Amino acid sequence: MTIPAFHPGELNVYSAPGDVADVSRALRLTGRRVMLVPTMGALHEGHLALVRAAKRVPGSVVVVSIFVNPMQFGAGEDLDAYPRTPDDDLAQLRAEGVEIAFTPTTAAMYPDGLRTTVQPGPLAAELEGGPRPTHFAGVLTVVLKLLQIVRPDRVFFGEKDYQQLVLIRQLVADFNLDVAVVGVPTVREADGLAMSSRNRYLDPAQRAAAVALSAALTAAAHAATAGAQAALDAARAVLDAAPGVAVDYLELRDIGLGPMPLNGSGRLLVAARLGTTRLLDNIAIEIGTFAGTDRPDGYRAILESHWRN
């Protein structure tokens, strides 16, 4: 078997699944640790944070996949309108010192169509899955395929899409996949807005209003010592005051996205529309843990953690 050419220290671009699988296998046999960063392209600093986290692993070789997966787009979602910037994406990967880009076509990823797919658990029908009932089946199917093709030691996802991260961890656990799933904190603009490929669609007024999402989460974190309802009320007050922000949901869950206990660690998630653009955000939050007690030294870190999560 002839292994496709691989040039260390350069960006090697492969479009055939078999080629990247062969190169990954050969690199593992030499002792390199393969890291996978799945993306749909239109790369920004949030994606590059995943790349940098992967590169920090000793002995790593980083594979970044760029594939706009049609299976995760539902009815009424315009697949053709999704931003595609392949030349800019590859230039950014070269600048980061990435050695492998995997850029398959739809025909290469699904040569027999959607013959076999992943059926997610009940969580996939909640939150983001409510208005998008087939979305996470598409996400988990393509992630499983990427993991089988690349066979990485670790795979990296951003915490901004927190429900996706939880479902991928369920996939890996339920199918006994030999890979570690690494969640990387959300990267934010200077004013707190979570970085997203969708931000480019906001007009100036919408961009100014969009900061209400992170501001609402901050307000909730400050109010959380008084309990879950106080946290939700504080967040809702900020969102209600923001012009043009239509909230799809604001929910407090436990860290696995089950029901939130009365006290302890949780996740506060928000989705909202500004015009035709839909934005997501979330933070780690501690509910009632320090109510009626002296606040420990680490309390400020909890309140400030949304800038890193």
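Backbone N, Cα and C define each Cβ position, glycine as well.
Every position carries its original residue.
So that you can see what the record holds, here are the features copied from Swiss-Prot:
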type	residues	note
BINDING	40-47, 158-161, Val187, 195-198	ATP binding site
MUTAGEN	His44 to Ala	More than 1000-fold reduction in activity and 52-fold decrease in adenylate formation
MUTAGEN	His47 to Ala	More than 1000-fold reduction in activity and 60-fold decrease in adenylate formation. 10-fold decrease in the affinity for ATP
ACT_SITE	His47	active site, proton donor
MUTAGEN	Asn69 to Ala	More than 1000-fold reduction in activity and 50-fold decrease in adenylate formation
MUTAGEN	Gln72 to Ala	More than 1000-fold reduction in activity and 45-fold decrease in adenylate formation
BINDING	Gln72	beta-alanine binding site
MUTAGEN	Glu77 to Gly	No effect
BINDING	Asp88, Asp89, Gln92	Mg(2+) binding site
MUTAGEN	Lys160 to Cys	More than 1000-fold reduction in activity and 120-fold decrease in adenylate formation. The enzymatic activity and the affinity for beta-alanine can be increased 10- and 3-fold, respectively, by alkylation of cysteine of mutant C-160
MUTAGEN	Lys160 to Ala	More than 1000-fold reduction in activity and 50-fold decrease in the affinity for ATP
MUTAGEN	Gln164 to Ala	50-fold reduction in activity and slight reduction in the affinity for beta-alanine. 30- and 40-fold decrease in adenylate formation and pantothenate formation, respectively
When you put Lys160 (mutagenesis position) at the centre and draw a 10 Å sphere around its Cα, which of the recorded positions Gly46, His47, Asp89, Val187 have their Cα inside it? Gly46, Val187
Could you list the residues of the same chain, at least six apart in sequence, whose Cβ is under 8 A from the Cβ of Ser197 (ATP binding site)? Met40, Ala42, His44, Pro83
Rank aside, I only need the closest one: which of the recorded positions Leu43, Gly46, Asn69, Glu159, Val187 has its C-alpha nearest to that of Asp89 (Mg(2+) binding site)? Leu43
Could you tell me which of these mutagenesis positions, His44, His47, Lys160, has the fewest other Cβ atoms within 10 Å of its Cβ? His44
By a three-class reduction of DSSP, His44 (mutagenesis position) is assigned coil
Candidate with sparsest Cβ neighbourhood (10 Å radius) among Gln72, Gln92, Gln164, the listed recorded positions: Gln92
Nearest to Gly46 (ATP binding site) in three-dimensional space, by Cα, is which of the mutagenesis positions Asn69, Gln72, Glu77, Gln164? Gln164
